[in-house]
Amino acid sequence: MSKSHAAYIDYALRRTTNMPVEMMGSDVVRLKDYQHFVARVFLGLDSMHSLLLFHETGVGKTMTTVYILKHLKDIYTNWAIILLVKKALIEDPWMNTILRYAPEITKDCIFINYDDQNFRNKFFTNIKTINSKSRICVIIDECHNFISKSLIKEDGKIRPTRSVYNFLSKTIALKNHKMICLSATPIVNSVQEFTMLVNLLRPGSLQHQSLFENKRLVDEKELVSKLGGLCSYIVNNEFSIFDDVEGSASFAKKTVLMRYVNMSKKQEEIYQKAKLAEIKTGISSFRILRRMATTFTFDSFPERQNRDPGEYAQEIATLYNDFKNSLRDREFSKSALDTFKRGELLGGDASAADISLFTELKEKSVKFIDVCLGILASHGKCLVFEPFVNQSGIEILLLYFKVFGISNIEFSSRTKDTRIKAVAEFNQESNTNGECIKTCVFSSSGGEGISFFSINDIFILDMTWNEASLRQIVGRAIRLNSHVLTPPERRYVNVHFIMARLSNGMPTVDEDLFEIIQSKSKEFVQLFRVFKHTSLEWIHANEKDFSPIDNESGWKTLVSRAIDLSSNKNITNKLIEGTNIWYSNSNRLMSINRGFKGVDGRVYDVDGNYLHDMPDNPVIKIHDGKLIYIF
């Protein structure tokens, strides 16, 4: 049915031929062609009640949305605009962008933080105050967070956000309102999030049905046919976060480096104690204690089970202060720092004080040592992602930075009052090369909504639970024109994943999480393909054989059709002759996968999903006695 969707897109574009390409307030900005296109379609089809902006980080989702909000009154006089956003993003980018380019809509805007404990009450209180003659336009920024907060917990408890989700899914289309969801990573943790998002945008279209069978979509064609026009899809980098990507005129080159570091004996000892503690307390599935142990260890492992919280906190504070005091008035000599900046380690001619300090710091954290050495050897500015703030996280890392003489800012929950200003200083043109501030260390608070410019190296100290979160983290530094001020030879970003290893070769928590991410991505890639093929851009570019229409009366019927995945009519089992192979998507063999090559040259993954055709002259590497094809 994509031809039918194409006809409505064409109709919307014909209705909006005179829509200006510039947005003017106290400042003027000219929209990119893709921004102008999606705005014209969404505004040109008044009965298009909802849309997902699946735009990668840095291409201007916020700007596109503000343009749409500015022109809502082109289609109706009275609007109330409700923006559901994270608290950290209200001022920047949302309020700043609105005040700069569309100040006239500020009186119509209601900002509600969906992280607020009273979110539900605040939302429905505001709904009651809206004039009945007004139409409502709801904006859900980083909608994957909103969806995640609306999922029913494993214990069956319904979360407060779910009532808002239910209200929106029932009311938006019924009352002729509009809604825009924004995300660079619309699916983060589970396939259920896809179902939730689809039913928010197209209520009732996707009932409780199994989307996958043996990790393969049951009926991709049915999904694409029924979900046409669901989203706008602007994703220039469709590669895995673990793949290298060449640079372009607008985007910096990305190179991924896996930095494996062997834990010290002290760290291994504490790591094993952390593992046992997780088993005893029943939290092994979260791996929190082991993750912290791979990052930093004190001289002893503080047991938390069956202890008074105050007593436990006091022990942690004592251990921290002891470590901090051990570094008082100590720092590396200029000679040692010069050695580190050359990318070298201390030699036999180094001072006893430098060698002793380095040894002590490495015993407690090989990861922090590796990061500090990497930062000093970097030619430009750096980012460091460390999800833990206290105990073994950022608080300790900053002590390492002090000893290594690394200037820095912090973006975390501890710096709410100063972090926006600090990032602005970090991004200043005068600091393009990191002369004033070398590094920004950030927690999960900095994973979304902020931009960094002229970054050359990102160090990821802890694996997240999903590739989407990693993509958000890396996307903070690789954005549209983020390196325009950087010298041409430095328009690159090295992404360093720092992975701890055990001396006995057993997999660590870092390697476990890496495998989890790889497993999840198999299903997510297929769902992202559905988003792509149902997007306004894909339909407009690929469906040309349609009959023009002169009204939008049939749009609601077209997008209200239920999706039927109950039949396996489109699944066929075939026996294919060929050979088993090994393949990798990385020249550095970061992940090696089993696959199958048919006699016709088609390559499949281990689950039978077609990947691509075997190249005429494939790149092959030998690793551990295996022939590895590089795709």
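Here the Cβ of each residue, glycine as well, is placed from N, Cα and C on the backbone.
The noted changes are left out; the structure has the residues it started with.
Annotated features, as they stand in Swiss-Prot:
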type	residues	note
DOMAIN	42-204	domain 'Helicase ATP-binding'
BINDING	H55, E56, T57, G58, V59, G60, K61, T62	ATP binding site
MUTAGEN	K61 to A, R or Q	Almost complete loss of ATP hydrolysis
MUTAGEN	T62 to S	No loss of ATP hydrolysis
MUTAGEN	T62 to A or V	Almost complete loss of ATP hydrolysis
MUTAGEN	D141 to A or N	Almost complete loss of ATP hydrolysis
MUTAGEN	N145 to Q	No effect on ATP hydrolysis
MUTAGEN	T185 to A	50% loss of ATP hydrolysis
DOMAIN	367-532	domain 'Helicase C-terminal'
MUTAGEN	Q472 to H	80% loss of ATP hydrolysis
MUTAGEN	R479 to A or K	Loss ATP hydrolysis
Non-site residues, in chain order, whose CB comes within 8 A of the mean position of the CB atoms of H55, E56, T57, G58, V59, G60, K61, T62 at ATP: A184, I234, R479, L480
Spatial separation of R479 (mutagenesis position) from T57 (ATP binding site) - C-alpha basis, Å: 6
Spatial neighbours of R479 (mutagenesis position) among the mutagenesis positions T62, T185, Q472 [C-alpha, 10 Å]: none
Among H55, K61, R479 [recorded positions], residue with fewest other Cβ within 10 Å: R479
Spatial separation of H55 (ATP binding site) from N145 (mutagenesis position) - C-alpha basis, Å: 16
Across the domain 'Helicase C-terminal' (367-532), average pLDDT on the 0 to 100 scale: 91
Nearest-integer angstrom distance between the alpha carbons (Cα) of T185 (mutagenesis position) and Q472 (mutagenesis position): 7
Between H55 (ATP binding site) and Q472 (mutagenesis position): CA-CA distance (Å): 12
Position of peak Cβ density within 10 Å, selected from the mutagenesis positions T62, N145, Q472: Q472
Candidates E56, D141: member of the recorded positions with the richest Cβ shell (10 Å): D141
T57 (ATP binding site): tally of other CB atoms within 10 A of its CB: 24
Packing count at G58 (ATP binding site) (other Cβ atoms within 10 Å of its Cβ): 19
Residues that sit under 8 angstroms from G60 (ATP binding site) by C-beta distance, when 6+ apart in the chain: K32, Q35, L480
Cα separation, D141 (mutagenesis position) to E56 (ATP binding site) (Å, whole number): 13
T185 (mutagenesis position), number of other Cβ atoms within 10 Å: 25
Coarse DSSP state, helix versus strand versus coil, of H55 (ATP binding site): strand
